[in-house]
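Asker: This is the structure I want to talk about, given as structure tokens.
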Amino acid sequence: MLPFATIPATERNSAAQHQDPSPMSQPFDLPALASSLADKSPQDILKAAFEHFGDELWISFSGAEDVVLVDMAWKLNRNVKVFSLDTGRLHPETYRFIDQVREHYGIAIDVLSPDPRLLEPLVKEKGLFSFYRDGHGECCGIRKIEPLKRKLAGVRAWATGQRRDQSPGTRSQVAVLEIDGAFSTPEKPLYKFNPLSSMTSEEVWGYIRMLELPYNSLHERGYISIGCEPCTRPVLPNQHEREGRWWWEEATHKECGLHAGNLISKA
């Protein structure tokens, strides 16, 4: 089982008080660092990320189980920077949960929104549910990928809550550290940390319950993988969590594009 022991309060306070808030961006050997972190705890991976990037590291929060990532990062750096995507189609419970997390940790969450100049023509021409007919790619491209691309254009490193057990078809090879193949450019590499990659759903929920973290109330109604309201449904017993997303499409295509590298690497 992956170690994710709780950091004692005295150590958490010390880490928070001594965290250097200035950007560090220290050069490093990517393969060597990735290899050294491969078997480390999520906290150790995040600590290394902060050591190399300081406040240039952004945490991605989806409004679901990745509250664990926010919690771990906040305990290492109280000045942690967090962003979340508001597609305009999230569940009411998710909006409430994002507010809960903001208040619980006393942090600002940078909420990213779609560009209305792109969104309005799509809705006007195809309506609000074109993804059931045309696939989710176009809608996700406007509501998720474009806002994220705008955000990451000014970011040197980010951390996600991706886990290998979330999708055997697309996430089974998620590395703890990689160059983001979807959003890097030749001039500007983007470093992507996945500290929770080796954690299982059971371990994530053990952490949430042990520390009594806030969580999305949709989880109490059978939702596991939570996205936009029209594209998410509860899963049945013995179904994989990803079967609750875009259920009308092939399993191998169940990535919205935020982690397109998972698909690119399999091409």
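Note that Cβ sites are derived from N, Cα and C of the backbone, with glycine treated the same way.
Here the original residues are kept at every noted site.
So Swiss-Prot lists these for the protein:
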type	residues	note
BINDING	Ser60, Leu85, Lys144, Gly161, Arg242, Glu243, Gly244, Arg245	adenosine 5'-phosphosulfate binding site
MUTAGEN	Cys139 to Ser	Loss of activity. Contains essentially no iron
BINDING	Cys139, Cys140, Cys228, Cys231	[4Fe-4S] cluster binding site
MUTAGEN	Cys140 to Ser	Retains 3% of wild-type activity. Contains less iron and sulfide than the wild-type. Decreases stability of the iron-sulfur cluster
MUTAGEN	Cys228 to Ser	Loss of activity. Contains essentially no iron
MUTAGEN	Cys231 to Ser	Loss of activity. Contains essentially no iron
MUTAGEN	Cys256 to Ser	Loss of activity. Has iron and sulfide contents very similar to those of the wild-type. Does not affect the stability of the iron-sulfur cluster
ACT_SITE	Cys256	active site, nucleophile
Asker: How many whole Å apart are the CA atoms of Cys139 (mutagenesis position) and Leu85 (adenosine 5'-phosphosulfate binding site)?
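Answerer: Cys139 (mutagenesis position) and Leu85 (adenosine 5'-phosphosulfate binding site) have their Cα atoms 14 Å apart.
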Asker: Under a three-state reading of DSSP, tell me whether Gly161 (adenosine 5'-phosphosulfate binding site) is helix, strand or coil.
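Answerer: It is coil.
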Asker: Are there any residues in the same chain, six or more apart in sequence, whose C-beta is under 8 angstroms from the C-beta of Gly161 (adenosine 5'-phosphosulfate binding site), and if so which?
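Answerer: Counting only residues 6 or more apart in sequence, the Cβ neighbours of Gly161 (adenosine 5'-phosphosulfate binding site) under 8 Å are Ser60, Phe61, Ser62, Ala64, Glu65, Asp66, Val68, Leu69, Asn194, Leu196.
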Asker: Just give me the nearest neighbour of Cys231 (mutagenesis position) among the recorded positions Leu85, Cys140, Lys144, Cα to Cα.
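Answerer: Of the recorded positions Leu85, Cys140, Lys144, Cys140 has its Cα closest to that of Cys231 (mutagenesis position).
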Asker: Whole-number Å distance between the CA of Lys144 (adenosine 5'-phosphosulfate binding site) and the CA of Cys228 (mutagenesis position)?
Answerer: 10
Asker: What whole-number Å value do you get for the CA-CA distance of Leu85 (adenosine 5'-phosphosulfate binding site) and Cys228 (mutagenesis position)?
Answerer: 10
Asker: In Å, rounded, how far does the Cα of Cys228 (mutagenesis position) sit from the Cα of Cys140 (mutagenesis position)?
Answerer: 10
